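Quoted from Swiss-Prot, the note attached to the mutagenesis of Arg260 to Ala states: Protein is targeted to the ER; when associated with A-261. Swiss-Prot gives this note for the published mutagenesis Lys261 to Ala: Protein is targeted to the ER; when associated with A-260. Looking at Swiss-Prot, you'll find the mutagenesis Cys302 to Ser noted as follows: Failure to reduce TP53 levels and abolishes ligase activity; when associated with S-305. What Swiss-Prot notes for the published mutagenesis of Cys305 to Ser is this: Failure to reduce TP53 levels and abolishes ligase activity; when associated with S-302. One entry in Swiss-Prot concerns the mutagenesis experiment His319 to Ala. Its note says: Abolishes ligase activity. No effect on mitochondrial localization.
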Amino acid sequence: MESGGRPSLCQFILLGTTSVVTAALYSVYRQKARVSQELKGAKKVHLGEDLKSILSEAPGKCVPYAVIEGAVRSVKETLNSQFVENCKGVIQRLTLQEHKMVWNRTTHLWNDCSKIIHQRTNTVPFDLVPHEDGVDVAVRVLKPLDSVDLGLETVYEKFHPSIQSFTDVIGHYISGERPKGIQETEEMLKVGATLTGVGELVLDNNSVRLQPPKQGMQYYLSSQDFDSLLQRQESSVRLWKVLALVFGFATCATLFFILRKQYLQRQERLRLKQMQEEFQEHEAQLLSRAKPEDRESLKSACVVCLSSFKSCVFLECGHVCSCTECYRALPEPKKCPICRQAITRVIPLYNS
């Protein structure tokens with residue numbers, strides 16, 4: 001706390017930082033809680049022969065936010081894995097990721113770093129069909145890459161380490177980057193895999209479509225069942241809630257500390273002001289009662305004992321209010337009787 005009771009710059013920065021972090025965490029928590037509530041409110045629809053009749057009776061022949069589960073089936077052609085035999089799917093994602101170590105000039109340590117240098121995703125049209133045989137119904141899945149939880153399975157993964165010569169090693173130390181290698185990954189959504197879709201379910205021209213929902217709700221195509229998906233969202237909500245509460249408590253504690261310091265500083269100023277007024281009032285009463293020839297000596301009297309002459313100048317406040325004996329009798333740490341500031345130096349006052 002600075003002089004005058006004003007908070008210091010560090011306290012302002014701490015309060016501002018915790019407030020901004022708390023607001024950001026609370027915003028994320030609200031967004032996660034909204035997504036969780038929307039998932040809880042999604043209507044579970046059974047993928048069966050009565051699906052079209054259910055949708056035809058729904059307003060606008062659609063369910064705005066529905067949950068449906070089925071097996072993946074390609075419409076026409078399928079995608080073959082480039083590395084695994086007899087592995088067919090409807091979505092294929094190939095990724096090349098570079099791994100390297102970068103020298104940190106601040107910590108003087110080598111830090112692991114990775115970045116995707118190439119990624120390609122191939123898709124073909126596919127449906128969700130019932131697991132049971134003999135049920136003639138299918139749901140066409142539209143825009144699968146727009147989903148926030150695309151349930152791809154890693155079918156191939158290989159790390160290709162970098163081959164380095166002695167001159168390469170020296171060059172890497174000079175440049176501050178040491179390549180470790182390239183990681184090659186293939187992910188696929190296999191034919192026959194179980195998929196849980198959460199989105200807008202629409203009946204259009206006797207065909208059923210699952211597409212991204214409107215009104216800002218999230219689109220899911222997950223390999224997990226709906227209960228596991230909901231549980232994961234609720235766990236995320238609890239985590240962000242705890243983080244928001246922790247930083248909120250830190251913000252409140254910082255604010256309480258600053259306000260308490262200001263309150264104590266204000267109370268101290270009021271007490272010193274009251275003490276000074278009492279000194280002045282007491283001195284005025286003595287002057288009014290004294291004889292004219294004694295008034296000059298009273299004006300120069302020590303405010304503590306009122307018997308000796310003032311003989312000390314207190315620094316840094318500059319008050320002249322005490323005799324030498326009363327100054328010596330002040331308790332440690334010595335403070336000015338008028339303003340209660342710490343006495344750093346005393347200059348003797350010589351009365352003529």
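Just so it is clear, glycine is given a Cβ too, placed from its N, Cα and C backbone atoms.
Locate each feature and note its surroundings.
DSSP gives Arg260 (mutagenesis position) a helix state. Its Cβ placed at the centre, Arg260 (mutagenesis position) has 11 other Cβ atoms within 10 Å.
Of all the Cβ atoms in the protein chains shown, 16 others lie within 10 Å of the Cβ of Lys261 (mutagenesis position).
Within the same chain, residues at least 6 positions away in sequence whose Cβ sits under 8 Å from that of Cys302 (mutagenesis position) are Ser308, Phe309, Lys310, Ser311, Cys321, Ser322, Cys323, Cys326.
The DSSP secondary structure for Cys305 (mutagenesis position) is coil.
Applying an 8 A CB threshold to same-chain residues 6+ apart, the list for His319 (mutagenesis position) reads Val313, Cys336, Pro337, Ile338, Cys339.
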Give the distance between the Cα atoms of Lys261 (mutagenesis position) and Cys305 (mutagenesis position), rounded to the nearest whole Å.
33
List the Cα distance (Å, whole number) between Cys305 (mutagenesis position) and Arg260 (mutagenesis position).
35
Which state, by DSSP, holds His319 (mutagenesis position): helix, strand or coil?
coil
